[in-house]
Amino acid sequence: MSQTHKHAIPANIADRCLINPEQYETKYKQSINDPDTFWGEQGKILDWITPYQKVKNTSFAPGNVSIKWYEDGTLNLAANCLDRHLQENGDRTAIIWEGDDTSQSKHISYRELHRDVCRFANTLLDLGIKKGDVVAIYMPMVPEAAVAMLACARIGAVHSVIFGGFSPEAVAGRIIDSSSRLVITADEGVRAGRSIPLKKNVDDALKNPNVTSVEHVIVLKRTGSDIDWQEGRDLWWRDLIEKASPEHQPEAMNAEDPLFILYTSGSTGKPKGVLHTTGGYLVYAATTFKYVFDYHPGDIYWCTADVGWVTGHSYLLYGPLACGATTLMFEGVPNWPTPARMCQVVDKHQVNILYTAPTAIRALMAEGDKAIEGTDRSSLRILGSVGEPINPEAWEWYWKKIGKEKCPVVDTWWQTETGGFMITPLPGAIELKAGSATRPFFGVQPALVDNEGHPQEGATEGNLVITDSWPGQARTLFGDHERFEQTYFSTFKNMYFSGDGARRDEDGYYWITGRVDDVLNVSGHRLGTAEIESALVAHPKIAEAAVVGIPHAIKGQAIYAYVTLNHGEEPSPELYAEVRNWVRKEIGPLATPDVLHWTDSLPKTRSGKIMRRILRKIAAGDTSNLGDTSTLADPGVVEKLLEEKQAIAMPS
């Protein structure tokens with residue numbers, strides 16, 4: 001259970017680490033026993049306009065879930081990420097941008113980024129955007145995406161970043177739910193040599209009759225391709241920024257003022273707008289960034305995540321910039337145009353800290369030594385993994401091949417809702433085990449409970465909960481606090497339920513075992529099965545659908561959809577392709593089912609509930625123990641599904 005082999009802390013890390021094993025134990029104990037003192041001290045990592053007196057004011061009690069940190073303090077996120085660095089480090093590179101095309105890259109200093117953010121902040125104000133308004137950002141991985149986010153934070157507008165891979169329908173849904181007043185996009189995005197029609201997708205999204213709040217669309221010229229233009233509504237980024245003043249005084253924000261909404265998949269269909277506020281979130285992003293990556297001034301840091309995900313918010317931009325770091329933003333993909341691209345970028349920019357996803361690691365691992373061919377990688381000091389549990393084989397390959405057996409791998413477990421790292425090694429403090437997220441970060445109190453909510457002691461397995469609040473915790477779901485309580489605090493009373501299962505070994509190390517609810521993890525991205533099922537049954541020929549995840553060598557999980565057609569409809573290769581494209585259009589390429597399993601009926605209980613447990617086992621080819629099928633209305637369905645499964649070609 002524990003995988004006994006531990007990787008010791010390398011001498012070069014131990015010699016200069018920010019936190020050693022003794023300090024970890026001492027600080028962790030203090031953070032749990034006296035969170036007010038501990039987090040009161042950590043809050044000083046930021047500059048405050050009005051210093052806080054209160055630190056923690058939180059409740060997980062049923063019907064009274066309330067989370068407030070530093071609630072009487074005021075600050076500005078952009079001032080903490082930019083202005084305060086100007087005097088001593090204005091000429092330090094804030095963002096290294098590496099384009100999709102290997103010949104394109106640029107360095108943007110803190111002073112230049114500050115100037116651009118001030119200009120764009122003034123642009124937003126000129127367009128009538130004010131504190132509390134929601135701005136939707138649907139951008140490629142270009143520095144202007146960071147400028148837009150920081151400018152929103154500077155004036156107190158709430159940003160809602162939408163991943164560039166989402167479809168027009170998904171974009172519309174997020175704009176409607178958040179009542180966004182402005183959309184910021186580009187003519188096109190570029191990824192692995194292909195262009196992505198971002199402006200066209202926005203145009204299509206805004207045709208939805210329920211989108212009534214958007215007044216303007218700001219468009220960045222990325223490729224220069226022809227796009228449709230709506231006079232009066234659409235505005236060019238460059239025209240606006242050229243006439244805007246580079247002087248802007250940042251808005252004083254209360255620590256509990258909203259900073260951003262980020263939509264994440266739920267198990268019940270409609271995506272949830274996770275709301276983070278300003279003070280506690282930034283304290284947590286900066287503190288976790290500093291200690292987990294053992295950040296030293298001058299380090300070059302690269303997080304491969306897209307800005308459209310929480311990792312891009314906390315650990316591509318806000319955490320690093322709050323610490324005055326140099327952060328690398330990459331427009332492309334790790335294995336294009338050659339499998340060695342990621343390592344080439346590491347060498348080109350002399351990256352010291354690399355933070356990427358198991359999906360990328362497994363894709364490179366499949367290429368063997370081609371992934372490292374002709375590269376040196378000796379600048380690397382720390383490696384990190386994010387997005388899903390990393391399997392021990394991929395962990396060992398990453399450590400051995402990319403890090404040359406000298407770089408600790410920080411395998412970080414956290415979520416959109418947690419704002420920052422929850423369970424993670426600290427490089428100089430915790431010995432590593434391949435595949436384990438190891439120990440909790442300061443102030444984080446994990447527990448494993450059984451299905452009745454009873455805490456399980458010692459080496460055990462169970463539902464992963466957190467028993468007390470931490471500063472980076474999401475405060476609510478936008479416009480739906482009731483759903484927030486229902487989703488995270490109703491399963492187990494007085495605890496935050498992560499939706500993940502985990503096991504703890506005899507050393508107290510945590511091993512994440514994956515979702516225990518109906519949320520899939522595809523290439524590190526969360527997708528709700530209900531969301532995909534809703535898209536499937538919206539197809540005119542489909543009567544019913546059930547979606548489950550199956551193990552996939554590269555993506556972690558693949559999407560397996562059981563589909564029942566309307567009476568009189570017949571399966572065909574044409575319909576197979578049509579249904580997959582339909583889901584792609586409704587949600588986005590990420591949600592495209594890998595397998596469609598045509599069937600006449602699904603296993604249901606007498607009350608009509610679909611038995612997903614059985615569907616998961618059949619899809620994964622695990623038929624050794626299907627459990628009790630006596631509660632099924634028609635137990636014969638299972639045999640039929642098993643027969644059909646034999647004829648299905650599975651994705652490799």
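Placement of Cβ uses the backbone N, Cα and C atoms for every residue, glycine included.
What Swiss-Prot annotates here:
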type	residues	note
BINDING	Arg191, Ala192, Gly193, Arg194, Thr311, Asn335, Ser523, Arg584	CoA binding site
BINDING	Gly387, Glu388, Pro389, Asp411, Thr412, Trp413, Trp414, Gln415, Thr416, Asp500, Arg515, Arg526	ATP binding site
BINDING	Val537, His539, Ile542	Mg(2+) binding site
MUTAGEN	Arg194 to Ala	Results in a 2-fold reduction in the catalytic efficiency for both ATP and CoA. 2-fold increase in the affinity for ATP and 3-fold reduction for CoA
MUTAGEN	Arg194 to Glu	Results in a 2-fold reduction in the catalytic efficiency for both ATP and CoA. 2-fold increase in the affinity for ATP and 2-fold reduction for CoA
MUTAGEN	Ala357 to Val	Results in a 2-fold reduction in the catalytic efficiency for both ATP and CoA. 3-fold increase in the affinity for ATP and 3-fold reduction for CoA
MUTAGEN	Asp517 to Pro	Results in a 2-fold reduction in the catalytic efficiency for both ATP and CoA. 3-fold reduction in the affinity for ATP and 4.5-fold reduction for CoA
MUTAGEN	Asp517 to Gly	Results in a 2-fold reduction in the catalytic efficiency for both ATP and CoA. 2-fold increase in the affinity for ATP and 10-fold reduction for CoA
MUTAGEN	Gly524 to Ser	Results in a 2-fold reduction in the catalytic efficiency for both ATP and CoA. Almost the same affinity as the wild-type for ATP, but 9-fold reduction in the affinity for CoA
MUTAGEN	Gly524 to Leu	No acetyl-coenzyme A synthetase activity
MUTAGEN	Arg526 to Ala	Results in a 2-fold reduction in the catalytic efficiency for both ATP and CoA. 3-fold increase in the affinity for ATP and 4-fold reduction for CoA
MUTAGEN	Arg584 to Ala	Results in a 2-fold reduction in the catalytic efficiency for both ATP and CoA. 2-fold increase in the affinity for ATP and 7-fold reduction for CoA
MUTAGEN	Arg584 to Glu	Results in a 2-fold reduction in the catalytic efficiency for both ATP and CoA. 3-fold increase in the affinity for ATP and 8-fold reduction for CoA
MUTAGEN	Lys609 to Ala	No acetyl-coenzyme A synthetase activity
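When Cα-Cα distances from Gly387 (ATP binding site) are compared across the recorded positions Ala357, Asp517, His539, the shortest belongs to Ala357.
Gly193 (CoA binding site) counts 11 other C-beta atoms within 10 Å of its own C-beta, drawing on all protein chains shown. Cβ neighbour count for Pro389 (ATP binding site): 22 (other Cβ atoms within 10 Å of its Cβ, all protein chains included). A Cβ within 8 Å of the Cβ centre of Val537, His539, Ile542, the residues given for Mg(2+), is found for these other residues of the same chain: Ala535, Leu536, Ala538, Pro540, Lys541, Ala543, Glu544, Ala545, Val563, Val579, Trp582. Under the DSSP three-state reduction, Asn335 (CoA binding site) is assigned to coil, being neither helix nor strand. When secondary structure is read from DSSP and collapsed to three states, Arg584 (mutagenesis position) falls in the helix class.
Binding-site extent for ATP: residues Gly387, Glu388, Pro389, Asp411, Thr412, Trp413, Trp414, Gln415, Thr416, Asp500, Arg515, Arg526, maximum pairwise Cα distance 18 Å (rounded to the nearest whole number).
When Cβ neighbours within 10 Å are tallied across all protein chains shown, the highest count among the recorded positions Ala357, His539, Arg584 belongs to Ala357. Pro389 (ATP binding site) has none of the recorded positions Arg191, Ala192, Thr311, Ser523, Ile542, Arg584 nearby, counting only those with a Cα within 10 angstroms of its own Cα.
Distance noted between the C-alpha atoms of Gly193 (CoA binding site) and Ile542 (Mg(2+) binding site) is 35 Å.
Note: Arg191 (CoA binding site) has non-local neighbours Asp100, Pro140, Glu331, Gly332, Val333, i.e. same-chain residues 6+ apart with C-beta under 8 A of its own C-beta.
Listed in sequence order, the residues of the same chain lying 6 or more apart from Trp414 (ATP binding site) and placing their CB within less than 8 Å of its CB are Val386, Gly420, Phe421, Met422, Ile423, Thr424. Nearest Cα neighbour of Thr412 (ATP binding site) among the listed recorded positions (Arg194, Asn335, Ala357, Arg584): Ala357.
When the C-alpha distances from Ser523 (CoA binding site) to the recorded positions Arg194, Ala357, Arg515, Asp517, Ile542 are tabulated, the minimum falls on Ala357. Every protein chain considered, the tally of other Cβ atoms within 10 Å of the Cβ of Thr311 (CoA binding site) stands at 24.
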